[in-house]
Amino acid sequence: MEEMTPAVAMTLSLAANTMCESSPVEITQLKNVTDAADLLSDSENQSFCNGGTECTMEDVSELEEVGEQDLLKTLSDTRSGSSNVFDEDDVLSVVEDNSAVISEGLLVVDAGSELSLSNTAMEIDNGRVLATAIIVGESSIEQVPTAEVLIAGVNQDTNTSEVVIRLPDENSNHLVKGRSVYELDCIPLWGTVSIQGNRSEMEDAFAVSPHFLKLPIKMLMGDHEGMSPSLTHLTGHFFGVYDGHGGHKVADYCRDRLHFALAEEIERIKDELCKRNTGEGRQVQWDKVFTSCFLTVDGEIEGKIGRAVVGSSDKVLEAVASETVGSTAVVALVCSSHIVVSNCGDSRAVLFRGKEAMPLSVDHKPDREDEYARIENAGGKVIQWQGARVFGVLAMSRSIGDRYLKPYVIPEPEVTFMPRSREDECLILASDGLWDVMNNQEVCEIARRRILMWHKKNGAPPLAERGKGIDPACQAAADYLSMLALQKGSKDNISIIVIDLKAQRKFKTRT
């Protein structure tokens, strides 16, 4: 009989803090321990920013502080009374009368020793796993083997999950390579700001929903070879920015409704994935999911699709706002393996990877070559009136709402499906009140700089507090960007979401 591969089991207690309370609990991510030598080094000697970036106190000390007092004064002046000055609005027409972070605690066990699971369990705060990881192998760091997930299942009786890790044969002379395993999900670190700026009315809105839903792993990884059927979902975190025009009602409706419409569409796709293999690529699947979601919300706003109303069990066919009201929508689903961005309009999502700002959306402007051709082919006109505008009115070629400009202005989004990288620093979602006065690169560099400066000044917050609500470092970055945009002359509402993609930032000091 062939000798069975040795296995180690560990039991974890997880919290199902999602919108679907009845959904099974599963291990969503395990840390890839191919770099165990780095992970096991002394914490005081680590030069790690959770993505291969070295951060030293000297580096942070060099970050510039100039202009902060001027910005604070600008913000104070703006909040005390915004000037009602005419500017180039999006619309020239009728205006309607609004992760807990997981510490990387690692246990090295000799290959021949016995394991006691009770000794390997880390502290759990409010039912959420704060830290756990097991590496089985030789005591020498250089010889720690790569672990491979075989099973990640759920014990229905105890609401716990068991992970079985297959170990390389002790007689093997080489390490297992090329396998991908996941670390347990980290609560996202985010900060937001949304200010009226120099406008007479606030028409922006935003939505943040950490741990919003469970994403089928087949929508992210496909039928990955060697992946256990028990590892079925990853936790998705939702972020969205909506820049209204002609009034605030459409943006507000998108803020309250769009992520739930997305969850409904993903739930429908889940059923299809369970029943059959669609054979579609993941990009195509996400295109369909977000397009259906955006069209549903647009139909509800227009009154063509029934929508739920508070205090009534029946759905109503009633327009949310007048035909001249609309909104942009840029939303992001962030999970441990991918970022999925869907955009309709001229709000924007930008990823800072390494030292490069990577736009994950492209503004829908009427003078964009493909958009210009689409509008003209539909019988519309792009007229130059304080910039390119559809029929001289709307300064974007796609939006949710704006019934009076259909079919020239459409609610169909463009979707970007982006795998995560170790070098990912932060993700910025913002309305054009920011992007009109600052470019992608400077926004990303400033956001990262302010995050690092906050950590230099305040240190790392307690592990149990991270991920619970707004992250103060991200909030500092968002606030600073909004003040800087005002100082640079932004005339629009400004809404910004800063998401720190580094689960944990550590600094080494030089003596």
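A Cβ is built for glycine as well, from the same backbone N, Cα and C atoms used for every other residue.
What you see is a predicted model, and the numbers here were worked out from it, not measured in a lab.
Look at Swiss-Prot and you will find Asp243, Gly244 tagged as Mn(2+) 1 binding site, backed by experimental evidence. Secondary structure at Asp243 (Mn(2+) 1 binding site), as computed by DSSP, is strand.
Marked as Mn(2+) 2 binding site by Swiss-Prot on the basis of experimental evidence: Asp243, Asp432, Asp492. Taking the Cβ of Asp243 (Mn(2+) 1 binding site) as centre and 10 Å as the limit, one finds 29 other Cβ atoms among all the protein chains shown.
Among the features that Swiss-Prot reports, domain 'PPM-type phosphatase' is placed at 189-501, with the record citing sequence analysis.
Of all Cβ atoms in the protein chains displayed, 27 besides its own lie within 10 Å of the Cβ of Gly246 (mutagenesis position). Annotation of the mutagenesis experiment Gly246 to Asp in Swiss-Prot: Reduced phosphatase activity, impaired affinity for PYR/PYL/RCAR receptors, and insensitivity to ABA.
Inclusion criterion for the recorded positions Asp243, Gly244, Gly246: a C-alpha placed within 10 angstroms of the C-alpha of Asp432 (Mn(2+) 2 binding site); this criterion is met by Asp243. The two recorded residues, Gly246 (mutagenesis position) and Asp492 (Mn(2+) 2 binding site), show a Cα separation of 13 Å. Cα of Gly244 (Mn(2+) 1 binding site) to Cα of Asp492 (Mn(2+) 2 binding site): a span of 11 Å.
Neighbour density for Gly244 (Mn(2+) 1 binding site): within 10 A of its CB lie 32 other CB atoms from the protein chains shown.
Along the domain 'PPM-type phosphatase' (189-501), the predicted structure has mean pLDDT 92. Annotated pair Asp243 (Mn(2+) 1 binding site) and Asp492 (Mn(2+) 2 binding site), C-alpha to C-alpha distance, rounded: 10 Å. The Cβ neighbour count for Asp492 (Mn(2+) 2 binding site), using a 10 Å radius over every protein chain in view, is 25.
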